[in-house]
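Worksheet: the structure to be examined is printed underneath.
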Amino acid sequence: MMAHHSMDDRDSPDKGFDSGKYVRYTPEQVEALERVYAECPKPSSLRRQQLIRECPILCNIEPRQIKVWFQNRRCREKQRKESARLQTVNRKLSAMNKLLMEENDRLQKQVSNLVYENGFMKHRIHTASGTTTDNSCESVVVSGQQRQQQNPTHQHPQRDVNNPANLLSIAEETLAEFLCKATGTAVDWVQMIGMKPGPDSIGIVAVSRNCSGIAARACGLVSLEPMKVAEILKDRPSWFRDCRCVETLNVIPTGNGGTIELVNTQIYAPTTLAAARDFWTLRYSTSLEDGSYVVCERSLTSATGGPNGPLSSSFVRAKMLSSGFLIRPCDGGGSIIHIVDHVDLDVSSVPEVLRPLYESSKILAQKMTVAALRHVRQIAQETSGEVQYSGGRQPAVLRTFSQRLCRGFNDAVNGFVDDGWSPMSSDGGEDITIMINSSSAKFAGSQYGSSFLPSFGSGVLCAKASMLLQNVPPLVLIRFLREHRAEWADYGVDAYSAASLRATPYAVPCVRTGGFPSNQVILPLAQTLEHEEFLEVVRLGGHAYSPEDMGLSRDMYLLQLCSGVDENVVGGCAQLVFAPIDESFADDAPLLPSGFRVIPLDQKTNPNDHQSASRTRDLASSLDGSTKTDSETNSRLVLTIAFQFTFDNHSRDNVATMARQYVRNVVGSIQRVALAITPRPGSMQLPTSPEALTLVRWITRSYSIHTGADLFGADSQSCGGDTLLKQLWDHSDAILCCSLKTNASPVFTFANQAGLDMLETTLVALQDIMLDKTLDDSGRRALCSEFAKIMQQGYANLPAGICVSSMGRPVSYEQATVWKVVDDNESNHCLAFTLVSWSFV
């Protein structure tokens, strides 16, 4: 059959083609054209002419016809890709529609149960009030307990641990309970805000309400086959960053083709102030009659029966209630995943101030349930080739770097004895904990690599601390630490860490309050689909490693992982972890991670909650305090800091002294940063002193005198002092005052709320900020050129420009007005600025 292509050939001089008819190509001609198309889909005019000369079989076809053939071929290819994309989207929507219909059925059952329970409780209350006047409330309590018995803890007789049939009985019970949670109404699920279903969304995410322990549930669609999904999810350390290890102690095949495993799972503690957790569980994997594959898991206890698991003094035994994942195949490929995590983390063993962290289903959802679903979706995208990373590295290699950074940081925070960590005597202060590790066995089999000790000396020293911060936005704090390293880091300490990668690291530096400024350049490597985590290389350049090499300036490199910075995430933690690397950046490069972790604590309305006396303070010291205040208006978070350094035997004490002082300096820097970025409600920060009222009156009156206009409109003339002050304080434009002295650099003396937000400071710290440090070069030149006019005419308008906040962030503004503020005696008091429509760049 002859291949053909449509085109109008009325203008063709070739009589071999009929005008207005289809131009037909022989199979040989099509094959020749396809070969060229595979090499170059859009050949130039010269290339098309060359093609006709090189291929005799195309000699009877005009160049214009060849051009049209390539145009149509590109169009068909585009249509084919679009058709395939639409078919994929249609399959996703069909699967998601099926998922939503099932979720709707489950919700209808849940509503029916709630209606029945509501009627039952009303009947019991009515019966109790009509038949007795007993004030013991026993009958009411009994009815109230009906709701609490949604998730009863079944008491099972002690089973023979050596009989596989008894373990299968436990497994089948676990499976039934898990399926009721995953697709039924065994748990009262509440959908998390911001989690909306769709073809490209993470899926449906819900958390538990009124059940024992904490629980989270997620369901979503991925383009992987069920068995591949099961393989990924069973490898918990690959996607759950807090998982230290999963050890399978026994594997028992079942008669129905399934598998029973006895598993010991160890979980890192997120902070330095609580012990790590472990689980002793039975894990059951099997196929269902409808073709689905399920992996469910539950703790083995005296209540459930089963063998006893290994115990470790470094871990607190937590309880896993029936959990797991259900994987169902989709028509046309892919899978629908239902994931349930239900645990009891034994909050009684946790300091009270940290208990919200262990009682939050939202945190569980983000750290485990959603993390699992995101990881599977990430693998699916990489498998399909939709994710492209720069630098020539495979996605799996970059994921391994991220895992090693997190694992190394978690090892440092936890400092397990069986890893070789041991505490070092303190200097009398309890704020910084120093631990050392000289175990060669530890490093030989760890993420550091077998060459760790030869490269890094005799061992590793870790300095760590935890702090309680109040009313500090976690994302803002982590972003600042990432973007403004020079504000908290010491260049000499960074250089020492980087020099540990060399054969002869130089002497231990003395910590300075302010190190050399360094040029920080962030080079992105990879990021996850939802952009909640990204891996990057940070280049710090400009200085020598040692005083002896001052002439040999050398760049330093850090491999850095920033996670949890998605503003739409509810209940998640954010962290910044980094490790020095050399220029080669090999795939097996040894990593010694340090960094920060910020975990928000849910707000509590219990007046007995322990509170910190100041905005930022050491968390450990607050545990023994007795100050108790209402925390309804306070948001709290825990900041954990850990820095690791290498040492030789002769330098251990010096490194410990340096590390302790360095971490204390970092803590002090973070306290200053936290003070500056803490949101301040305008009504609570509004200054109401007589001096403030007088200054505002001078500012507005001077503006009116010099410009002939009113600062806040015509109505402001009749306003009283308090009203005028509130208008200035709440004004959207930044209004600032600075000193007017000829013998000293001008400093800011007053600012409204917008001005404080723009400068990222407070009224107290404002007076330490100089005007010339805030304006950029063009702004300073513009002000100097207009200064004489300001002093003579009273005001001047400046063009749009850039200024810098106290945190080093650039701020743009569309226009600035500067005027001279005079007091009641017509004497010059200060200069006032209004920066219109300012925003962070």
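Cβ atoms here come from the backbone N, Cα and C positions, even for glycine.
Original residues fill every noted site, and no substitution is shown.
What Swiss-Prot records for 160-388 is domain 'START', and it gives sequence analysis as the kind of evidence. The average pLDDT computed over the domain 'START' (160-388) stands at 88.
Neighbours of Cys40 (mutagenesis position), defined as other CB atoms within 10 A of its CB across all chains, total 11. In Swiss-Prot, a published mutagenesis experiment is listed as Cys40 to Ala, annotated Decrease in DNA-binding efficiency.
According to Swiss-Prot, the mutagenesis experiment Cys55 to Ala carries the following note: No effect on DNA-binding. All chains included, 16 other C-beta atoms sit within 10 angstroms of the C-beta of Cys55 (mutagenesis position).
Around Cys59 (mutagenesis position), a 10 Å sphere centred on its CB holds 8 further CB atoms from the protein chains shown. Quoted from Swiss-Prot, the note attached to the mutagenesis of Cys59 to Ala states: No effect on DNA-binding.
Around Cys75 (mutagenesis position), there are no C-beta neighbours below 8 angstroms that are at least 6 residues distant in the chain. Here Swiss-Prot notes a mutagenesis experiment, Cys75 to Ala, with the remark: Decrease in DNA-binding efficiency.
Annotation of the mutagenesis experiment Gly198 to Asp in Swiss-Prot: In phv-1d, phv-2d, phv-3d and phv-4d; constitutively active. Transformation of abaxial leaf fates into adaxial leaf fates.
Geometry remark: Cys40 (mutagenesis position) versus Cys59 (mutagenesis position), CA distance 20 Å.
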